[in-house]
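Data first, discussion second: the structure below is written as structure tokens.
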Amino acid sequence: MEAFLKEFGDYYGYPDGPKNIQEIRDTEFKRLDKGVVYLDHAGSTLYSELQMEYIFKDFTSNVFGNPHSQSDISSATSDLIADARHQVLEYFNASPEDYSCLFTSGATAALKLVGETFPWTQDSNFLYTMENHNSVLGIREYALAQGASACAVDIEEAANQPGQLTNSGPSIKVKHRAVQMRNTSKLQKEESRGNAYNLFAFPSECNFSGLRFNLDLVKLMKENTETVLQGSPFSKSKRWMVLIDAAKGCATLPPDLSEYPADFVVLSFYKLFGYPTGLGALLVRNDAAKLLKKTYFSGGTVAASIADIDFVKRRERVEEFFEDGSASFLSIAAIRHGFKLLKSLTPSAIWMHTTSLSIYVKKKLQALRHGNGAAVCVLYGSENLELSSHKSGPTVTFNLKRPDGSWFGYLEVEKLASLSGIQLRTGCFCNPGACAKYLELSHSELRSNVEAGHICWDDNDVINGKPTGAVRVSFGYMSTFEDAKKFIDFIISSFASPPKKTGNGTVVSGRFPQLPSEDLESKESFPSHYLKSITVYPIKSCAGFSVIRWPLCRTGLLHDREWMVQGLTGEILTQKKVPEMSLIKTFIDLEEGLLSVESSRCEDKLHIRIKSDSYNPRNDEFDSHANILENRNEETRINRWFTNAIGRQCKLLRYSSSTSKDCLNRNKSPGLCRDLESNINFANEAQFLLISEESVADLNRRLEAKDEDYKRAHEKLNPHRFRPNLVISGGEPYGEDKWKTVKIGDNHFTSLGGCNRCQMINISNEAGLVKKSNEPLTTLASYRRVKGKILFGTLLRYEIDEKRQCWIGVGEEVNPDIE
């Protein structure tokens, strides 16, 4: 920390503030002492505990009323709302004579309001920077629908003094991309261009990269448009209005509207001080507000209306004209306390504090190297790391590379960060233009990715050797050096490959070396293997039952994962979402043809006949991972039982054996499913999961050696923690990794490779209580990671023998064919 303070000590920690950063953390963010490192302030910053105390003291000490009423309390509430508007305008240094503050449900609603009320004509143009949020891109739909043109642009700065006029014009240039039009027959006459209104939109700070845009764009687009747009088809267009998306940037450096008089500015208050959510604002120049065309009217926006004839007289004040319905007056009351907090620290001090942390992290990531000298990190955004430049906000966006130059998937980073208590964000952050621009993804690649099944928030982080998104960390006013340091330490320990010493003392590049252990030394021959246990899981994500002997079929173990529980919105319910599903016990009596289910939450056991008319085929369809299946809907009593057992509305579905069924994950998640050649029920990846007792024993040794507290607090892991179908005994730890095929008794299986583990194995069921921790996944991640996957256990496909009825039994010999 000494080196950090030497460089940033004058800027970090609020040295001139009422409290320094440590005092702020100790008194207002005690909840972060539980090991949470929160680095997603670009998504939402955190509320202060002191801030919330003030808010709820206000709520419990005062009475608030609907501002549309005329009582004393309602009038006082109206005055409070007016004061809040002034606070917002003051924060942006905007005069009430020039601007009005309209409260909305968020920045997105504010942008939508601009889009739907802007005076579009077929001669209008909508220009927007590539680095814009989807909520800004959505305005394009309104423009194109009215026959206007739309075009994405890139901003180029040619000099060190942005906006200054030179002999060749201003140093800022707007470079346009393809022009989009739906009315291709439209003719742009020069005289009509002069009468139409046009809109230019840009963010004060890019939420993808943290790049801060030069606010001189406001004046240049309004006063020097022809030169700035020189060479584009828009250079002759007049009457440009400017919209700034300040949702990301205003938390640390709000635009000064007295100097940069944008026509529209949008924000969300949870980005500023964490609470309230669901409240934003549109700051609109009063002269611009007069041009907006609003169709709908509502309570609060009319002076008078007549129900049975076409007559309405609207209110004239800007706020009353545009704000439909009753204002969210309690949320508006809460923002006063948030602004009080920001004012005590000052935006300039917050800017210096947060940006010093982001610059520190960027420098550390830039310098990070693998053991072979290859760079670990690729950064996106401004390369200027001077705090005084104001070129970049407190955001660091990057991707990580392996020593061989291939990419770590961003989901791997997110998974491991979560295990380390670090909360960050991955993907494209709803900013497709910036994402494509920085990742150098062409239109054909973007379309190809979509055709391959890639959509927002899915698992496809690397396609055709290129990342589809990135990793983002961002800092807020309460972030500390310790947060930044823990993040850097995490990156180094998890992704930077150190030099590795070999037995003869030479150094080579390595990654996740095996821990020294006599048990891991190679042996000349394998001891005998045998099948230790068999477990059938009739209902996906519920508890299974062990058997001594069980029949095999085309889908694996008979009735394994043949049922699943579906939520009301169509999602598959699993232990990831509902950990209590592990408490639901199951058993199948083959002779009686009964599936029995029990739960501590239900008094009676549930009995379901496996062959029964209670499964009535219906016309509705269930779409799971792009596979259309026929629903087998259970009786009302069965669905009611599962609703009580799980604690949410749901229904039980059975896989239709008459349907030719491929892997659940085909198409939607390329590469996730290993078993594309055979039929499976509701399993994720393959028919069988095999776990080795010896591998589990080695994992237990590592856990005990790593953490004495863990050893005292937890029992040794049981192989069934990993939900295997088959547990084997014998052999060496992880010997199953090398299997190509395996024969168990008289049955043949093909190895499909390792099983990719997730946080589900961190859920334990001890004495009927569901508990979550970071283990064993954290320890497995330290030595079982292979190209973004944490592998433990082996997936198998059963090579069915159609000529005979096949069974598998405990105690049978296991004979692997090793690669």
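Including glycine, each Cβ sits where the backbone N, Cα and C put it.
Just the original residues are modelled here, none of the noted substitutions.
Looking at Swiss-Prot, you'll find the mutagenesis GLY106 to Glu noted as follows: In los5-1; induces a deficiency in stress-induced ABA accumulation. Non-local neighbourhood of GLY106 (mutagenesis position): SER268, GLY278, LEU279, GLY280, each in the same chain, at least six residues away, with C-beta under 8 Å from its C-beta.
If you draw a 10 Å sphere around the CB of LYS271 (mutagenesis position), it holds 24 other CB atoms from the protein chains shown. In this structure, LYS271 (mutagenesis position) is part of a helix by DSSP. One entry in Swiss-Prot concerns the mutagenesis experiment LYS271 to Ser. Its note says: Loss of function.
For the published mutagenesis CYS430 to Ala, Swiss-Prot gives the following note: Induces a strong reduction in enzyme activity. Sequence-distant neighbours of CYS430 (mutagenesis position) (same chain, 6+ residues apart, CB-CB distance under 8 A): HIS133, ASN134, SER135, ASN207, CYS456. Secondary structure at CYS430 (mutagenesis position), as computed by DSSP, is coil.
As annotated by Swiss-Prot, active site applies to CYS430.
The mutagenesis experiment GLY469 to Glu is recorded by Swiss-Prot, whose note states: In aba3-1; induces a reduced ABA biosynthesis. Mapped onto three states, the DSSP output places GLY469 (mutagenesis position) in coil.
What Swiss-Prot records for 650-817 is domain 'MOSC'.
Its own atom aside, the Cβ of GLY469 (mutagenesis position) has 24 Cβ atoms within 10 angstroms in the protein chains shown.
DSSP assigns GLY106 (mutagenesis position) to coil in the three-state reduction, placing it in neither a helix nor a strand. Between the CA atoms of GLY469 (mutagenesis position) and LYS271 (mutagenesis position) there is a gap of 22 Å, rounded to the nearest whole number.
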